[in-house]
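Colleague: Sharing a structure, written as structure tokens. Questions coming.
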Amino acid sequence: MASLLLTSSSMITTSCRSMVLRSGLPIGSSFPSLRLTRPYDKATLFVSCCSAESKKVATSATDLKPIMERRPEYIPNKLPHKNYVRVLDTTLRDGEQSPGAALTPPQKLEIARQLAKLRVDIMEVGFPVSSEEEFEAIKTIAKTVGNEVDEETGYVPVICGIARCKKRDIEATWEALKYAKRPRVMLFTSTSEIHMKYKLKKTKEEVIEMAVNSVKYAKSLGFKDIQFGCEDGGRTEKDFICKILGESIKAGATTVGFADTVGINMPQEFGELVAYVIENTPGADDIVFAIHCHNDLGVATANTISGICAGARQVEVTINGIGERSGNAPLEEVVMALKCRGESLMDGVYTKIDSRQIMATSKMVQEHTGMYVQPHKPIVGDNCFVHESGIHQDGILKNRSTYEILSPEDVGIVKSENSGIVLGKLSGRHAVKDRLKELGYEISDEKFNDIFSRYRELTKDKKRITDADLKALVVNGAEISSEKLNSKGINDLMSSPQISAVV
């Protein structure tokens, strides 16, 4: 373990530059020395894509007990370790801005409770000034979820509300959140030339004054945890970002950062921008730096990872990546990327998310918003841990790691040994015979040749072969045609179940 520790700035710079090279960024990128360390005991942290913790038996995500590890003291502007990444989930604010994704107050509360099970550091739960119903929903979350402290671990989420740099916004946010144990206000204003000219109609100096006055006002109301962010930071002059963030820090902000609001940045330029801003913002060593990426060009996850590699230590994400237009960086993708490659490729950056709650959270958000993910959506799609190709199925049956870099149990999917196998026209003999054995049939080689031949015929008519189809092939023999197997009378064919037949 000692040989893995990074003990000098020069060593870390070399490591980061090696990582930049492997990720396609130029060697000359101005990544700062991050002074990363690994304070944890390697045996208690996930050191590969598949964790030992995920192997514990459970029937559903709700059966999984929280990982009982004492949380360090929460200090708004300080991290427990340089390589710890805070996760701010904004499903209940930015996610709800997805067209058609409006949530009722009870739904928001239920999702907030599930986010707490997921162990997000901060949950941004809405825009208090926007309506009376929104205000009351946020206040309810602050009073309940915001005060539910886990006595064993000390965990309680930070409850955050967003506010423009306007007094009435800040006042409404304080009134809604003051009941929480850890309230935070998320202040923002536009900083790009196009936004300042056409939206705000203000000069740079006026925008800086707005930001500074808002931070000071939030502090005067009682906020000790104050975040300031640049809207449309991805199209803002980098020196202006440094200037306004530096002034916000001086005024009392504890977390600062910027958003790629329109999703225009590419991973290389985004990482370089983050590195430049951290390196050149006065007071950056005294705060936590945050990033917020949108997915208009399909690179929100990549940009978020690039930003982390450049020194950002708070990521703003949503469940399933829902959000304005094409959405935000998905929490599940960012978290599992860090869990899978954070140790080996990114100098040990990590989160405290209980990834075993990911699937349950994803399903809940899908149900409540009506926004269902595509089957091949990374991490939470129905096909993520499913294999149909015969070559892949053969490998999976021998050892799951041949074609799976993550364990399904890591994200809360409880599977039997071979339940990731889907039978179809690409499936091979090994997978079909193995499934028949699972169903209780010991098939002779001669009989199996006949069954497999008819199985092939059946796949011409059906995209996926079910257990009922397989049972019919065994029980009824050659006289059962594929046409009959596809008929509504399939259950009639299976009137006498075969539990442990020898054919």
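Yeah, the Cβs are placed from backbone N, Cα and C, and that goes for glycine too.
Where a substitution is noted, the model still shows the residue that was there originally.
Marked as domain 'Pyruvate carboxyltransferase' by Swiss-Prot on the basis of sequence analysis: 85-359. Swiss-Prot documents G263 to E as a published mutagenesis change and attaches the note In gsm2-1; loss of activity and lack of C6, C7 and C8 aliphatic glucosinolates. Among the natural variants in Swiss-Prot is S10 to I, noted as: In strain: cv. Sorbo. Recorded in Swiss-Prot as a natural variant, F46 to L carries the remark: In strain: cv. Sorbo. Quoted from Swiss-Prot, the note on natural variant V156 to A is: In strain: cv. Ka-0, cv. Lip-0, cv. No-0, cv. Sei-0, cv. Tsu-1 and cv. Wl-0. Natural variation at this site is recorded by Swiss-Prot as I241 to L, annotated: In strain: cv. Bl-0, cv. Di-G, cv. Ka-0, cv. Landsberg erecta, cv. Lip-0, cv. No-0, cv. Petergof, cv. Sei-0, cv. Tsu-1 and cv. Wl-0.
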Colleague: Could you list the residues of the same chain, at least six apart in sequence, whose Cβ is under 8 A from the Cβ of V156 (variant position)?
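Modeller: Set apart from V156 (variant position) by at least 6 residues yet with Cβ under 8 Å, we have G146, N147, E148, V149, D150, K181, R182.
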Colleague: Under 8 Å Cβ to Cβ from G263 (mutagenesis position), same chain, six or more residues apart: give me those in sequence order, or none if nothing qualifies.
Modeller: G234, C293, H294, N295, D296, L297, V299, A300, R325, S326
Colleague: What is the total of other Cβ atoms whose distance to the Cβ of I241 (variant position) is within 10 Å?
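Modeller: Around I241 (variant position), other Cβ atoms within 10 Å: 23.
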Colleague: Would you identify the secondary structure of I241 (variant position) according to DSSP, in three states?
Modeller: helix
